[in-house]
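Below is one structure; the comments refer to it alone.
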Amino acid sequence: MSVKEHHSTVGAIAEAVAEAAHGDLPGTKGHHPISAVIGTAITGGRQNAGTKGYLTAYLKQLETNPLRTKMLTAGTLAGSQELLASWLAKDRNKNGNYFTARVPKMATYGALVSAPLGHFLIWILQKMFQNRKSLRAKILQILVSNLIVAPIQNSVYLVAMAIIAGAKTWKQVQATVRVGFWKVMKVSWLSSPLCLAFAQKFLPEAAWMPFFNLVSFFIGTYINYITKKKRLAALRRKHFGDGAHGDHRHDRERERDRERERHSSPPHGHGPSHGGRPINPTLGSHHGGGPVPPPQDYPSLGQNPRY
């Protein structure tokens, strides 16, 4: 940068700060001019001054590039949901990290499957009831959403979750859908009418899908967290044979091992010895005057406990 350009930039910044100090910058009162200038610069510039910069920019992207924006939103939320649920449930991978292999898979599902499908279905739903604002039309829209749109989305979701979980055959996928379908539908039927009624009342149609994704993020994180906790508890029961208190069982096993070692070790000064030290009974006594082999500090305890 040349000296002339440097002075020009400094002058522009000083002028912007002075403008903000007098409250001339839209949305500012002059109390914190430097913060106002910085905040305006990073939230869209002067043309967006006085508006909610990030939200305005996001809604603008929803209008100009709806599918791309929804794909990025759904992918980010799905990956974040898996990561947050893993952290809450203390579900780590073999390297001890919460960023498991499911995180990028869930992000891919959200961006490439969930978002395009939801975009298409919500578009059809909105087209069916376009320019129909009566209470009857709104109730009918909620019914169509719950009886047609939700079953399609939930079925695709369960198929994707089965594949991500490692299902290899169509029968395994069918079993996953059969077991989980009505459970997921019950959650949808409880939350969807409220969310759709809220969207009908307060949100522009372009913002419906991101709003539904945000609600699904919180509900999905909770369900994912509960599922992970149950799976970890089942693994502990299988591994330790003692419900969710596997760590305590591990401690009790070690304590019993130490007690067994103390009772099994021959006391010093008793039994056959050489030089006041107990002789390893498996080696017998030594009459040849050679060095005494080291004692066996930990006698055999049979099979190791299951850890």
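Counting starts with 1 at the first residue shown.
Placed from the backbone N, Cα and C atoms, the Cβ positions cover glycine too.
The local packing around Arg102 (mutagenesis position), expressed as other Cβ atoms within 10 Å of its Cβ over all shown chains, amounts to 21. Under DSSP, Arg102 (mutagenesis position) is assigned to a helix (H, G or I) in the three-state scheme. In Swiss-Prot, a mutagenesis experiment is listed as Arg102 to Gln, annotated with the note Shows a slight defect in association with hex-1 assemblies.
Annotation of the published mutagenesis Arg102 to Trp in Swiss-Prot: Leads to total defect in the production of asymmetrical nascent Woronin bodies and localizes uniformly in the peroxisome membrane; the original residue is retained in the structure shown.
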